[in-house]
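Record features, source Swiss-Prot:
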ACT_SITE  ASP549  active site, proton acceptor
BINDING   431-439, LYS457, 503-509  ATP binding site
DOMAIN    39-359  domain 'FERM'
DOMAIN    425-683  domain 'Protein kinase'
MUTAGEN   TYR402 to Ala  Loss of phosphorylation and interaction with SRC, and inhibition of bone resorption
Amino acid sequence: MSGVSEPLSRVKVGTLRRPEGPPEPMVVVPVDVEKEDVRILKVCFYSNSFNPGKNFKLVKCTVQTEIQEIITSILLSGRIGPNIQLAECYGLRLKHMKSDEIHWLHPQMTVGEVQDKYECLHVEAEWRYDLQIRYLPEDFMESLKEDRTTLLYFYQQLRNDYMQRYASKVSEGMALQLGCLELRRFFKDMPHNALDKKSNFELLEKEVGLDLFFPKQMQENLKPKQFRKMIQQTFQQYASLREEECVMKFFNTLAGFANIDQETYRCELIQGWNITVDLVIGPKGIRQLTSQDTKPTCLAEFKQIKSIRCLPLEETQAVLQLGIEGAPQSLSIKTSSLAEAENMADLIDGYCRLQGEHKGSLIMHAKKDGEKRNSLPQIPTLNLEARRSHLSESCSIESDIYAEIPDETLRRPGGPQYGVAREEVVLNRILGEGFFGEVYEGVYTNHKGEKINVAVKTCKKDCTQDNKEKFMSEAVIMKNLDHPHIVKLIGIIEEEPTWIIMELYPYGELGHYLERNKNSLKVPTLVLYTLQICKAMAYLESINCVHRDIAVRNILVASPECVKLGDFGLSRYIEDEDYYKASVTRLPIKWMSPESINFRRFTTASDVWMFAVCMWEILSFGKQPFFWLENKDVIGVLEKGDRLPKPELCPPVLYTLMTRCWDYDPSDRPRFTELVCSLSDIYQMEKDIAIEQERNARYRPPKILEPTTFQEPPPKPSRPKYRPPPQTNLLAPKLQFQVPEGLCASSPTLTSPMEYPSPVNSLHTPPLHRHNVFKRHSMREEDFIRPSSREEAQQLWEAEKIKMKQVLERQQKQMVEDSQWLRREERCLDPMVYMNDKSPLTPEKEAGYTEFTGPPQKPPRLGAQSIQPTANLDRTDDLVYHNVMTLVEAVLELKNKLGQLPPEDYVVVVKNVGLNLRKLIGSVDDLLPSLPASSRTEIEGTQKLLNKDLAELINKMKLAQQNAVTSLSEDCKRQMLTASHTLAVDAKNLLDAVDQAKVVANLAHPPAE
């Protein structure tokens, strides 16, 4: 049908929230209507869901139901959004999918008339009903700001029309702007620099698809790298825009290319002779356009129109006659078809209702008896609230008028029946209030007569139909779950008011339980809770279900040793798909993974992230994650690599496991099956540690109780004598007992040969007095031997003071020797010392201890590298030596500045090291041709080793930056220093290799005297 302007539409973009008002209205179907007169219309509309089952609504009606009733019922249902003020802007379009034939349905037409007039022309399944915005206010930009739902709906409609009709025709610059505006609006929580990350952009490309935002032709014409850079740069320009600002910017940009507020029809004006014109109909009235270069000429304003009539002509043509106030004759417009004339008539009539004083229809129809009527009955003038009230009063609660196509992915066959009679449940006190309604404590009497304490979730009476479906979706999912650590569903009452009945757990939410009992809960118990929730999540993983809301507030405590996961209101089955795309805006941002915040993408991997946050909550005794941040700031922190800090009582191995779960790349996170094994090991380890600590607490070391006869402190008992084991060790006969070094230093009596009689002469040892040694009979306090008198206690006290003085003197000596050893080790770690020192190091003698030879040389620590002195050669014009020294200075600068620099400046000092290394390797490459071939292999190998050292230093730097705010920060800095030291040592080894090769080639000279 030529000349018919197809309205704008789009299916998959938008952000529409459901209202929280009165219940959804219903189109009343009289009880006495025969079955053949009942119809079910599938009306498509625009929504934010990628699930096709969410983009339409089935409306049950009769052949006598008017189109206006269907439109109003959908608007009041809340399916497209809340608080619609401009209801008169909406219309219903009937479109034939195979031929693009279009019919705009007048509000006063009945369903029966539509079927008799239009649907009979083609197969019924080939027709589609679309809810569209067709009539716009005069200043629609400002008017739509007052009605956010209509604004977003019109935007979605326009976006769809742009992608279908204009995207391939606009310039690349405009296509880039419009695509990035939609990116900013659609991913409104994404930070401005999110697309700079390669992983984020790949996720957008593969999982979401650039086809939603940019025309395919543009993607094919540009190189991928160039296209990506253009998107990143353009996106930065719109990063600060809010959703409404993106929409308005889109309108203004596209308006420069196409008319977004009017429809154009190619037709003929009949004025004695026929003039072919483009008739432009929009908020400004009816205008004609004779050529593209001229301005439109106004033919009539909508306030001037008094009547509209369509008359068929021969050869499928038709005439549209408009009666205009003050004009001697009507304005006659000749169209190519009757359908086109009727579509124009509906458009003009709609604008007359919107802008004119007369709210009824101006279209005149011929009756069967030949009589004319001036107009059809007026459309009811009730506003939305009054009509909502009127419809609610006229509808029966039990009537089954609206029915969504059931989501079969949420309804699984088999399993027990959960229907419960309301009289079997008695409600008691209110436990709390949820999003949908109150939660009650109650008692359920089952078929055996047993009384069971239950929790009853209720749904508010004024909840919309869509929210009721969401409320019931939790029960639908819980029907299929059976796990010892998942809340058990008892039953469902689907009749109004809807109830969901579940097990009652007296200890309540885990978050409150942790806060109340934080002084008594031990670490093994906390780890046990995490293990149990992990097992529940592994079960959900096995049935392809994502939870999306794992937090302590959604975990219930069944007993002090058992917790259960609940609240499946956000859960979804993902079936064979890899992920679930969220369409709601009420999401727990501080618990979510980066891909969930940026792209609303939920997978098992995002559940792993949330589970790790939940573990952090448990080990923090219920603290909220990122409680020091606002929701909008969380993604920026995560993008920088920052993570939650280690809780005080969290075992380091468990925190390491958490950080693995917080990997930015979802594919690098562990699965729940792996986490169950790891947590089981950690739990067993913590249990063993707790048992050992308890055993140590029971067996305390011996102590002397204070005598009651005096108030002075009692003397400390001397340490029990150690008797070595007999030499009949069956496992290792030659193995001797060795006292640990740390114990020797603090307890010299244990290693004194005078006080360790051998098994041979121990029988001839003279008996010891009571005040010299206390023999310990048991570890109980009441068995300790008390001194018999104050004098004996005083002697013990003096003897202990003498021994303590000897211990302190011996420890001071050892401290001096240890400090000397530490200084030598520090000199070993400083490459500058060995490169400039031409004599081997010797232990220094400390004044006052000349006779003391010191302890034997301690073995080198693991990882310490042996550094030899640099050759004593003439270094004049020696670029290799000069560059090595410069590199070492850069390493020392890194060592000295690392503690004071912020993490973002680490790259400056590391870059300085890298530049100096490049100069060093360049100078060696210049010298290499003059060196013997036999030496080149070693030199080239050392060069490769230096490159690896630099790569390791860079990796350690990145690790230190990522963990700057965590408890691992200092450890990461130490690793960074170790990597830099290794690089400096290998640089010195390269210098030695070059010096040796120069000696072989007779290129080296001794230093000038």
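Numbering starts at 1 and runs along the chain as displayed.
Cβ atoms are placed via backbone N, Cα and C, with glycine included.
Structure with Swiss-Prot features highlighted.
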residue : record                       : CB count, 10 Å
LEU431  : ATP binding site             : 17
GLY434  : ATP binding site             : 15
GLY437  : ATP binding site             : 20
LYS457  : ATP binding site             : 22
TYR505  : ATP binding site             : 22
GLY508  : ATP binding site             : 14
ASP549  : active site, proton acceptor : 21
Assigned conformation of the residue listed as 'active site, proton acceptor' - DSSP reduced to three states: coil
Nearest-integer angstrom distance between the alpha carbons (Cα) of GLY508 (ATP binding site) and ASP549 (active site, proton acceptor): 18
Per-region confidence, the domain 'FERM' (39-359) (mean pLDDT, whole number): 87
Distance, the residue listed as 'active site, proton acceptor' to GLY437 (ATP binding site) (CA atoms, angstrom): 19
Rounded Cα-Cα span from ASP549 (active site, proton acceptor) to GLY434 (ATP binding site), Å: 14
Alpha-carbon distance [LYS457 (ATP binding site); the residue listed as 'active site, proton acceptor'] in Å: 18
